[in-house]
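One structure below.
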Amino acid sequence: MALAVRVVYCGAUGYKPKYLQLKEKLEHEFPGCLDICGEGTPQVTGFFEVTVAGKLVHSKKRGDGYVDTESKFRKLVTAIKAALAQCQ
């Protein structure tokens, strides 16, 4: 069973390419293990929120910014690995 990863991003802000880039990187890192879905908000929210198995692990609104550095990406990878370990 694939692990749910949900990204809510500001659609009105044009963040969809950032979501698609993150999705591609995560699919490369965890081939066949993740069910990644993205939702763009129609209004300006500034959101780029990443939830793994129902737990918020990255939030632009809380000061994390975008997932635009290797350290931020590694933080997500660590959270996903921990969630996958709990599923086994």
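Sequential numbering from 1, following the chain as shown.
Glycine is treated like the rest: Cβ placed from N, Cα and C.
None of the substitutions listed is reflected here, since the structure keeps the original residues.
Listed in Swiss-Prot:
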- C10 to S: Disrupts redox reaction (MUTAGEN)
- U13 to C: Increased sensitivity to hydrogen peroxide-induced toxicity (MUTAGEN)
- U13 to S: Impairs protection against hydrogen peroxide-induced toxicity (MUTAGEN)
- C37 to S: Impairs protection against hydrogen peroxide-induced toxicity (MUTAGEN)
Exercise. Just name the most isolated of the mutagenesis positions C10, C37, going by other Cβ atoms within 10 Å of its Cβ.
Key: C37
Quiz item: How many other Cβ atoms sit within 10 Å of the Cβ of U13 (mutagenesis position)?
Solution: 16
Exercise. Between U13 (mutagenesis position) and C37 (mutagenesis position), find the distance joining the two CA atoms and give it rounded to the nearest Å.
Key: 18
Exercise. Round to a whole number and give the Cα-to-Cα distance in Å for the pair C10 (mutagenesis position) and C37 (mutagenesis position).
Key: 14
